[in-house]
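Just below is one structure, and these are the notes that go with it.
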Amino acid sequence: MDEQSQGMQGPPVTQFQPQKALRPDMGYNTLANFRIEKKIGRGQFSEVYRASCLLDGVPVALKKVQIFDLMDAKARADCIKEIDLLKQLNHPNVIKYYASFIEDNELNIVLELADAGDLSRMIKHFKKQKRLIPERTVWKYFVQLCSALDHMHSRRVMHRDIKPANVFITATGVVKLGDLGLGRFFSSKTTAAHSLVGTPYYMSPERIHENGYNFKSDIWSLGCLLYEMAALQSPFYGDKMNLYSLCKKIEQCDYPPLPSDHYSEELRQLVNICINPDPEKRPDIAYVYDVAKRMHACTAST
């Protein structure tokens, strides 16, 4: 459910202005208590609006999902159960899930507003300037991302959709990992219809073989993201590439090496062990986080 916020900064939305009486007893659990201001993003299955709570003035992101059209009853129940899990996460580098409720035949999810750019925008900026991201900057952001994922995995929650567009960076340089992958709850028929939207460069070999997603699949995506921060493109990116040739490249771990004259052996080695076709041979998040902390400490002073 990636959110494409670029080009979505439209005029203020008026048709969603609450007309119902305020319900202080309901808190964040009803649309009546929100003023919706403008659309800020759109995903395959959802639209995201900037809104503010009329009870406390807090700005939020309100994600509206067409839940009844896109899910069967079991998937709806599983999705809501998963969101309840996400609400238990509490970490400075994870977008906070405040509330979720079904109203007007839609699933409404109230999230912390990430009023910031994202990592994909930062990568595009460096690419446009024909400059590589300094290694100390890579570790500054990557260590925060590892901290977020360590928190999630310690609570047995997988992200499932780690990629630069889902990593937000605030004006003060704080990383916020957002848009946790709830897409698996949508019907296979619906998902198939959307499978050509965006090339799945971060898809792990086990996903290709439909062997299911596990915690080590998040590590694969994390390795791809670290590579992309250094190379300014996905490890498996190729011009005019179809899905078949992409899957072949992923299965064979066929990607160009990072420049050794610009990035440390430690960074290149970490990428290599994360992007391993065998999930069992990939490290866990605790190991990746330890390396990131050590490298952040020794590059921050340079």
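Including glycine, each Cβ sits where the backbone N, Cα and C put it.
What you see is the original sequence, not a version with the noted changes.
The structure displayed is predicted, hence computed values, not measured ones.
Looking only at the domain 'Protein kinase' (34-299), the predicted model's pLDDT averages out at 87. Here Swiss-Prot flags 34-299 as domain 'Protein kinase', drawing on sequence analysis.
DSSP assigns Ser46 (ATP binding site) to a strand in the three-state reduction. Annotation source Swiss-Prot lists ATP binding site at Ile40, Gly41, Arg42, Gly43, Gln44, Phe45, Ser46, Glu47, Val48, Lys63, citing sequence analysis.
One mutagenesis experiment catalogued in Swiss-Prot, Lys63 to Met, is accompanied by this note: No effect on interaction with NLRP3. The number of other Cβ atoms within 10 Å of the Cβ belonging to Lys63 (mutagenesis position), over all protein chains shown, comes to 24. When secondary structure is read from DSSP and collapsed to three states, Lys63 (mutagenesis position) falls in the strand class.
For Lys64 (mutagenesis position), the same-chain residues 6+ apart in sequence whose C-beta sits under 8 angstroms from its C-beta are Ser46, Glu47, Val48, Tyr49, Glu106, Leu107, Asn108. Under its mutagenesis entries, Swiss-Prot includes Lys64 to Met with the note: No effect on interaction with NLRP3.
Positions annotated as active site, proton acceptor by Swiss-Prot: Asp161. Using a 10 Å Cβ-Cβ cutoff, Asp161 (active site, proton acceptor) registers 19 neighbours.
A count of other CB atoms within 10 A of each Cβ picks out Val48 as the most crowded of the binding-site residues Ile40, Arg42, Ser46, Val48. The two recorded residues Asp161 (active site, proton acceptor) and Ile40 (ATP binding site) have their Cα atoms spaced 20 Å from each other.
The two recorded residues, Ile40 (ATP binding site) and Lys63 (mutagenesis position), show a Cα separation of 10 Å. The separation of Lys63 (mutagenesis position) from Arg42 (ATP binding site), Cα to Cα, is 9 Å.
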